[in-house]
Structure formats: structure tokens, C-alpha cells
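Chemist: According to Swiss-Prot, the protein carries these features:
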type: MUTAGEN; residues: Arg38 to Ala; note: Complete loss of suppression of RNA silencing in Drosophila cells; when associated with A-41
type: MUTAGEN; residues: Lys41 to Ala; note: Complete loss of suppression of RNA silencing in Drosophila cells; when associated with A-38
type: MUTAGEN; residues: Asp92 to Glu; note: Enhanced suppression of RNA silencing in Drosophila cells
Amino acid sequence: MDPNTVSSFQVDCFLWHVRKRVADQELGDAPFLDRLRRDQKSLRGRGSTLGLDIETATRAGKQIVERILKEESDEALKMTMASVPASRYLTDMTLEEMSRHWFMLMPKQKVAGPLCIRMDQAIMDKNIILKANFSVILDRLETLILLRAFTEEGTIVGEISPLPSLPGHTDEDVKNAVGVLIGGLEWNNNTVRVSETLQRFAWRSSNENGRPPLTPKQKRKMAGTIRSEV
């Protein structure tokens, strides 16, 4: 196993522990707590894949961080922080919408790279909006936290989420997954639109009808229906 993979996991475990302590002292806001829950699932998946114990990895990560901090001067830390572009966290969904449990009468699921697409194929003839919570860096989608499809009544009928065992994805991964989800929902005569915020930062554009400019590849996925894909 690559030692850098192990040390990265160890440091991530320790930093999650520090953030958990911050949350326990009620010092974290809603986006902070949201990322904390998502990262916990990701760490569990990575630990299972790597065959590493999270508690043991957390202790090892603490030693790595302490060693680095001893070697790091305040001036070097300031320079490092100044050179790293700052990311922003954008929310279409409330914390309640993100954490709400939902059920599918006709569940369908597809793994598309590092993302999992789920939808209820029993939903027909509805107006649906796709909302997402994600981080942005340099005015471009950086990391998708969660995307969900809502009817006008507020019912959740679809979802795109990162796979805990496969951390890391690109904005192209997200756009491809959105194309597949739209195709599946439209197969049952639903009308689907994407939130203006997600359009702006994933596609760098915004259409009044809520439809992003999908690539020919994504359009083929839509035309081919989702029955064989999700």
C-alpha cells in the first residue's frame, strides 16, 4: 500500500476528530456540521477499503500534525494560507432537506464514477427541481456535498451523492451524473429544471427554463433512457 495513502488517511482522521470537538462545543455552523457528517461517512468507507482502524489512524495522524506544527513558523503558515485559493460553501437546500430520510416505491440506482445516482421511477408527470449543496473555488464547482431532486410538493424523488469509498470528483463527473438523473426523471414525463446556483457554477451559465447546456454524450444518455442505466 502506498505510504502516502496511509498518511493522508491518518491526517484526515485526526482533522475530523478536531472538527468533531469543535462541533461538540457548539462552535460550528450548519455548513460545518453538514461537512462533518459527510466526511465521517467518507472516512468509514476509506477505512474499510484500506483495511485501517480509524481510532489507530487518528492517533497516528495526531503525531504527524504535531510534528509539522513544531516545524512550522507563524510566518510560513501565513504565507501558505495566503497562497491557497479560498473555497466557498453554497447551499440550495436547508439542513432539514439534506438530512431528511426518503423512500422509493420503484428504486433505481447507478454508480457513475465516484458518484451514486438514485431515483424513484414511480414518479410521473411532476415538476421537479434539482437542488445541491457544494463548495466552489475560483468560481467553479469544487466538491458536491449532496444533490437532491424535489417535486413542487417538497417530496424527494432523486439524489446524487459522492461514494464514501471513492473520494474525489470533478465538475465534469457532477455534470455527467446530472445528465443521467435528468434523463431518468424525464423518461416518466416529468419536467426537470436545475437550480440557478448549480447552473452558474457547474456550467458557467444560467437558462431561464432551468436546463443546463448538456453535452452530446449526456444527451445520448438521456435519449437512451435510464431504465438500463439506473
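Including glycine, each Cβ sits where the backbone N, Cα and C put it.
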Chemist: List nothing but the one residue from Arg38, Lys41 whose Cβ has the fewest other Cβ atoms within 10 Å; the candidates are the mutagenesis positions.
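Modeler: Lowest Cβ count within 10 Å among the mutagenesis positions (Arg38, Lys41) is Lys41.
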Chemist: According to DSSP, does Asp92 (mutagenesis position) fall in a helix, a strand, or coil?
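Modeler: Asp92 (mutagenesis position) sits in coil per DSSP, no helix or strand.
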Chemist: What number of additional C-beta atoms lies within 10 angstroms of the C-beta atom of Asp92 (mutagenesis position)?
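Modeler: Around the Cβ of Asp92 (mutagenesis position), 21 other Cβ atoms lie within 10 Å.
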